[in-house]
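Asks: Right, I'll just put the structure down here and ask away after.
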Amino acid sequence: MAAAAGDRASSSGFPGAAAASPEAGGGGGGGGALQGSGAPAAGAAGLLREPGSAGRERADWRRRQLRKVRSVELDQLPEQPLFLAAASPPCPSTSPSPEPADAAAGASRFQPAAGPPPPGAASRCGSHSAELAAARDSGARSPAGAEPPSAAAPSGREMENKETLKGLHKMEDRPEERMIREKLKATCMPAWKHEWLERRNRRGPVVVKPIPIKGDGSEVNNLAAEPQGEGQAGSAAPAPKGRRSPSPGSSPSGRSVKPESPGVRRKRVSPVPFQSGRITPPRRAPSPDGFSPYSPEETSRRVNKVMRARLYLLQQIGPNSFLIGGDSPDNKYRVFIGPQNCSCGRGAFCIHLLFVMLRVFQLEPSDPMLWRKTLKNFEVESLFQKYHSRRSSRIKAPSRNTIQKFVSRMSNSHTLSSSSTSTSSSENSIKDEEEQMCPICLLGMLDEESLTVCEDGCRNKLHHHCMSIWAEECRRNREPLICPLCRSKWRSHDFYSHELSSPVESPASLRAVQQPSSPQQPVAGSQRRNQESSFNLTHFGTQQIPSAYKDLAEPWIQVFGMELVGCLFSRNWNVREMALRRLSHDVSGALLLANGESTGNSGGGSGGSLSAGAASGSSQPSISGDVVEACCSVLSIVCADPVYKVYVAALKTLRAMLVYTPCHSLAERIKLQRLLRPVVDTILVKCADANSRTSQLSISTVLELCKGQAGELAVGREILKAGSIGVGGVDYVLSCILGNQAESNNWQELLGRLCLIDRLLLEFPAEFYPHIVSTDVSQAEPVEIRYKKLLSLLTFALQSIDNSHSMVGKLSRRIYLSSARMVTAVPAVFSKLVTMLNASGSTHFTRMRRRLMAIADEVEIAEVIQLGVEDTVDGHQDSLQAVAPTSCLENSSLEHTVHREKTGKGLSATRLSASSEDISDRLAGVSVGLPSSTTTEQPKPAVQTKGRPHSQCLNSSPLSHAQLMFPAPSAPCSSAPSVPDISKHRPQAFVPCKIPSASPQTQRKFSLQFQRNCSEHRDSDQLSPVFTQSRPPPSSNIHRPKPSRPVPGSTSKLGDATKSSMTLDLGSASRCDDSFGGGGNSGNAVIPSDETVFTPVEDKCRLDVNTELNSSIEDLLEASMPSSDTTVTFKSEVAVLSPEKAENDDTYKDDVNHNQKCKEKMEAEEEEALAIAMAMSASQDALPIVPQLQVENGEDIIIIQQDTPETLPGHTKAKQPYREDAEWLKGQQIGLGAFSSCYQAQDVGTGTLMAVKQVTYVRNTSSEQEEVVEALREEIRMMGHLNHPNIIRMLGATCEKSNYNLFIEWMAGGSVAHLLSKYGAFKESVVINYTEQLLRGLSYLHENQIIHRDVKGANLLIDSTGQRLRIADFGAAARLASKGTGAGEFQGQLLGTIAFMAPEVLRGQQYGRSCDVWSVGCAIIEMACAKPPWNAEKHSNHLALIFKIASATTAPSIPSHLSPGLRDVAVRCLELQPQDRPPSRELLKHPVFRTTW
């Protein structure tokens, strides 16, 4: 029979069915062995028996099915069915009675599913039992080996359903068999099981908890021995759904399950349906995932990192959220448990989330909840319950508190720490372990650490460092300092000195800094404590100094302390910036104090030596010398910091050091120059920084150093009567540039120096160009020295022309060519440049020489160069020997002039006149005079040059040049008194221009500047600013806007204007004029000539000569001369100008006015639109008056009726009764809340229709009742003061019996939500109208520091016309703590309808006015769709909706049918970040509201 059954299974069409089916897996007696040993023989036997025994087999099959049904109803035998086949003697294949065979077959049906047989099976039975076991092995092996997984999966799914019949065969798809199977399932399975199975099948494979097993594989024996039926056996027996059955050769522990991460335990989720006849519901499944996404090594590394991280638990800011802080008070992160995310934005499993899970919740690293992406509600609740129980257990310790209070009275803090430790050691180990953990950083506390104690409260110990961070958090929130555990007031005031104190207020900290000669520990400790009191670096902790810098930092530590120096090496740039701020404070204070003691000759501890030093005019090397030396060493390192704010802080420290450092002697200057040299070298590298702000600031810093005592970095500038001589100005900077010759492969150093050289030549031309004459002859350097300076810089640039870095080579070539163009006034110098180029052997020699000769052709000195250098050297020497006359300077209207003569071919022919057409053709962009400052720290005089013609773009086309001409008025010699008026506006520097063309912004600025200048100093019809610039050829690569060429008429006016007298320096006939002029005169000459064209430039301007050398070098870095609109300067970033030193920059104002005309026009239109909107809403109907509800001025608006008990003081007693059902009647109910109801009402005396809101204030406890009464009073008084057309108005309020009655005006149209439910979604015009009125009302509320917090359709009421909207229901409204947007007291409160609430409110974060703006966007969606946002009507669980909104990364979907304007308003309102949402007043300026007027 068994053979026949197996035969039928064999013929089913499944591959390997004889082995996979239960009958084939082990039949009765020899039949099973026969089938297990050879499938062909079994198939042959089946074919022989099939025709004659079909009817008998069908009857036997039915009997077996009925027997199985009965076996399900009764508890099955625990042990006998499993081992019946092994214990019974071998029986023949044709057994006379079917029961033993059926029992054996039934037993064999469990074996393939249960996995491999126990190892002791062969020993418990004879040889034939061993054969049966082998047969079963072969039958179980075939599905795993020969059969593919897809074929085995259906069988596994059928056998996995443990609630089905144990002996149910794997039947085929015959109709009658399928029908019987469904009936059996329906009769034997409860309804809840059906549902649970369907859910499990939809969910996919489940994770089964592995059963603990022994090495000998004895768990199968235990399963067989325990009478647990299908519950335990079924968990191990069926293979997981969709997975392959285990191979029998493997150990029992080798079941096919998903690999786990080390140490992660699995929770069993499969239920136990039948256990002792009981049916139990399924257990709740835990959250999915639970596996670490990292390798075991990476997982261990991350866990260890979290356990060492300097993070701090600041507070629980919401139901399921924490605020986590770092060492810096600005680093705060919000961690949300459940969604498992953090505000840091670093993705899943960030260090802050792991900190909460491992240290706050104290999970084990092997806990599966640690690595789950989401947690279920019950898991979150369990974590928080354990957390709160741990915290409360630390607070409730009265006996220990009592003991330690006595101890604290009798001992100092050290004794207190030891006594508390000894007391806690007597308690149980778990609590003791809890007591020894700091509640802020959640790490253990050691006796050697600095600890503090909550003296008035819970008596818990905390780290001193952690408590300082908590104190800073309290200070920033403007809250009193309390214990983070018990919330009691903190007695100690050690943590509240956070304000920065001035040097006068805290001289002790300065003296501590000034004593490096005694580095004993007590001094260092007191020094650090004093520094903490001023700048509070304590919450940054002790930072580790890298080993490579320990030797370098050792002298720093001796001067400034370990804490400050350690913070300079912090990985957090905020910490480094704060450390530099404190360093600046300490250095300036130390230098100021030392200078004050020395200059004042005061006595004291070291007064003798300081006074002696002061008498000799030198600074104190014992005090200020070490401070300056250590500070310069620090700055040479920190100035290389890549963070811009840290770099700015370093430059501020440099300025603070220099302005308080006196320098009186040459020896002090040399020492200061030596100390500053590494700092300047570091800044020079920054001059070529990729960040344009950094490069601009670096160049501006060095330029301030070049200005010497006239700049912001003047030595001893802030010291009264210092008389410092400075560090050398331009000469010192030149020594820094040329002293350390940068290696050719270090392109950053080369490029930084070249960028600075480019600016130096433009900013200080009088320092380098021999032909520029200074007015201050006594302070001016000889022209030979300037000539040597220029040649040294050009030699440096020439060395880098062939540099492999393209930008270095281009900038070098540009500097060389631009300098050559500037020295065309002195042909000898120009010839020297040509000679230097010839000797360089550059690969660019041919091209560079061609350009130099083209420049010579333009100014007509080419023949001089061709005649030879010898003919011009003598003339050049004569030119250098000439002294600028002083008489002409005294009579000149300008401070000095630059003269050049126009030379003929032999330098002998000189023309004294020229036509205006010739002048216009020969105007040059270099003819610009600019102010500067000398090396001797005096401001440089202005410069006058005469125009000269030249081609700016030296390519094949001679017309491809651009000329920039700035005309200016010429003043007669009698106008000399105007000189002080001009010079008084001037800054310290003059900026001649960069050789590439000026940017359009610069041109516009100069245009405005010269318009103003001309209007002040001349008649408006004489001159006009003219830009002369021709377009480049089409082949040029330069794409810049070019102004148009002036007409000849304007140029002739310019020539006429220059006929007045001017002063020229005509020292020698051999000196060349710019382009034309008188050549034979010597000495001073006043030449009123037509051809004399010059350009005096107002002192404050910064010019760009529009000179384009070639397209190949024109595309250079713009960083060397930034545009005026985005320029970053030392003054704007570092220096703080005092009011008396601040200068009025009218040019800047004009430029701003020019740039903002369009913006101001738009803003004016928007303000006008806003004014119209407010005016339209200003008028409203008069509010009906109810006599009994009127109160006099100064009285409380709430009127207490006579029958109300006198338990509510502060209200107005009723002069006339106004009681329900007497003076007013209550109508139908129109609203219902948790503690309030809203009704229609009528005043009996006047017939006025009203809406009355009745709120009961009676609560269970007196404290709760007081809170309710106070909230109601606040709402009523708030509404009593509001008066706006879009805010609901209140007629009055009474207190009667146990209710407050709020009488508000009747809005017959009902709420927006009511209209939407009745009439459907609004048209867009209606939505716009209502939205505008809503924004008007909110703008009024926000201006009165009120946030509504419950804006939704149900709280927006419409009048009887449908045109007026009013905001109602201020039960959730609150007054802001201040006029600021943020209000800390509102965090954690969940008020209002969830679907309309902003995400930050649901997350428990701080919120303000912007939460109402978010609700406006939600109201737009509701009015446009007639349903709330987020599909809220589909969420029956409000917690699920809260989670959805709080964890949303996108705004709710906006209806697609909205117009772009209204859609833009909704998008602006629904910005996820509160700071990105515009205020309601700004939204009223949107064009969508203006188009409807």
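Cβ atoms here come from the backbone N, Cα and C positions, even for glycine.
What you see is the original sequence, not a version with the noted changes.
Residues or ranges marked as active site, proton acceptor in Swiss-Prot: ASP1350. According to Swiss-Prot, the feature ATP binding site maps to ILE1230, GLY1231, LEU1232, GLY1233, ALA1234, PHE1235, SER1236, SER1237, CYS1238, LYS1253, an assignment based on sequence analysis. Among the features that Swiss-Prot reports, domain 'Protein kinase' is placed at 1224-1489. For the mutagenesis result THR1381 to Ala, the note given in Swiss-Prot is Fails to activate MAP2K1, MAP2K4, MAP2K7, CHUK and IKBKB. For the mutagenesis experiment THR1381 to Glu, the note given by Swiss-Prot reads: Loss of kinase activity and autophosphorylation. Here the residue is the original one, but Swiss-Prot notes a mutagenesis experiment at this spot, THR1393 to Glu: Loss of kinase activity and autophosphorylation. Looking at Swiss-Prot, you'll find the mutagenesis THR1393 to Ser noted as follows: Reduced kinase activity and autophosphorylation. Quoting Swiss-Prot on the mutagenesis of THR1393 to Ala: Loss of kinase activity and autophosphorylation. Fails to activate MAP2K1, MAP2K4, MAP2K7, CHUK and IKBKB. Listed in Swiss-Prot as a mutagenesis experiment, ILE1394 to Ala is described as follows: Loss of NF-kappa-B transcription factor activity and reduced ability to activate MAP2K1, MAP2K4, MAP2K7. No effect on AP-1 activity or activation of CHUK and IKBKB. Loss of binding to IKBKB. Among the mutagenesis results in Swiss-Prot, PHE1396 to Ala has the note: Loss of AP-1 and NF-kappa-B transcription factor activity. Reduced ability to activate MAP2K1, MAP2K4, MAP2K7, CHUK and IKBKB. The residue drawn here is the original one. For MET1397 to Ala, Swiss-Prot lists a mutagenesis experiment annotated as follows: Loss of AP-1 and NF-kappa-B transcription factor activity. Reduced ability to activate MAP2K1, MAP2K4, MAP2K7, CHUK and IKBKB. Under its mutagenesis entries, Swiss-Prot includes VAL1401 to Ala with the note: Loss of AP-1 and NF-kappa-B transcription factor activity. Reduced ability to activate MAP2K1, MAP2K4, MAP2K7, CHUK and IKBKB. Under its mutagenesis annotations, Swiss-Prot gives LEU1402 to Ala the following note: Loss of AP-1 transcription factor activity and reduced ability to activate CHUK and IKBKB. No effect on NF-kappa-B activity or activation of MAP2K1, MAP2K4, MAP2K7. Loss of binding to MAP2K4. For the mutagenesis of ARG1403 to Ala, Swiss-Prot gives this note: Loss of AP-1 transcription factor activity, no effect on NF-kappa-B activity. The structure shown keeps the original residue. Under the heading of mutagenesis, Swiss-Prot lists GLY1404 to Ala and annotates it as follows: Loss of AP-1 and NF-kappa-B transcription factor activity.
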Asks: If you measure from the Cα of PHE1396 (mutagenesis position), which of the recorded positions ILE1230, LEU1232, CYS1238, ASP1350, LEU1402 is the nearest?
Replies: ASP1350
Asks: CA-CA, which of the recorded positions ILE1230, LEU1232, ASP1350, MET1397 lies nearest ARG1403 (mutagenesis position)?
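Replies: Closest by Cα: MET1397.
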Asks: Look up THR1393 (mutagenesis position) in the DSSP assignment and report helix, strand or coil.
Replies: coil
Asks: Between ASP1350 (active site, proton acceptor) and LEU1402 (mutagenesis position), how many Å separate their Cα atoms?
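Replies: Spelling it out, the Cα of ASP1350 (active site, proton acceptor) and the Cα of LEU1402 (mutagenesis position) are 13 Å apart.
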Asks: Output the one of ILE1230, VAL1401 that, of all these recorded positions, has the highest number of other Cβ atoms within 10 Å of its Cβ.
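Replies: Of the recorded positions ILE1230, VAL1401, the most buried by Cβ count within 10 Å is VAL1401.
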Asks: How many whole Å apart are the CA atoms of SER1236 (ATP binding site) and THR1393 (mutagenesis position)?
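Replies: Computed Cα spacing between SER1236 (ATP binding site) and THR1393 (mutagenesis position) is 16 Å.
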Asks: Including all protein chains displayed, how many Cβ atoms other than that of the residue listed as 'active site, proton acceptor' lie within 10 Å of its Cβ?
Replies: 21
Asks: Can you see whether DSSP assigns GLY1404 (mutagenesis position) to helix, strand or coil?
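Replies: The residue in question, GLY1404 (mutagenesis position), is coil (DSSP, three-state).
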Asks: Nearest to GLY1404 (mutagenesis position) by Cα, among ILE1230, LEU1232, CYS1238 (binding-site residues)?
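Replies: Smallest Cα separation from GLY1404 (mutagenesis position) among ILE1230, LEU1232, CYS1238: LEU1232.
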Asks: Compute the C-alpha separation of ILE1230 (ATP binding site) from THR1393 (mutagenesis position), stating it in Å without decimals.
Replies: 18
Asks: Here are the recorded positions: LEU1232, CYS1238, MET1397, LEU1402. Which has the lowest count of other Cβ atoms within 10 Å?
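Replies: Per-residue Cβ counts within 10 Å for the recorded positions LEU1232, CYS1238, MET1397, LEU1402 bottom out at LEU1232.
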Asks: At a 10 Å cut-off from the C-beta of ARG1403 (mutagenesis position), count the other C-beta atoms across all protein chains.
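Replies: I count 25 other Cβ atoms within 10 Å of it.
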Asks: Considering Cα atoms only, can you say which of THR1393, ILE1394, MET1397, VAL1401 is the nearest neighbour of LEU1232 (ATP binding site) among these mutagenesis positions?
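Replies: That would be THR1393, the closest of THR1393, ILE1394, MET1397, VAL1401 to LEU1232 (ATP binding site).
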Asks: Measuring CB to CB from ILE1394 (mutagenesis position), give everything in the same chain under 8 Å that is also at least six residues away in sequence.
Replies: LEU1402, ALA1432, HIS1438, LEU1441, ILE1442, ILE1445
Asks: Sorry to bug you, but what's the C-alpha spacing from THR1393 (mutagenesis position) to VAL1401 (mutagenesis position), rounded to the closest Å?
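Replies: So the Cα of THR1393 (mutagenesis position) lies 11 Å away from that of VAL1401 (mutagenesis position).
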Asks: Counting other CB atoms within 10 A of each CB, which of the recorded positions SER1236, PHE1396 comes out lowest?
Replies: SER1236
Asks: Other Cβ atoms within 10 Å is the metric here; tell me which of the mutagenesis positions THR1393, GLY1404 scores highest.
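Replies: The residue with the densest Cβ neighbourhood is GLY1404.
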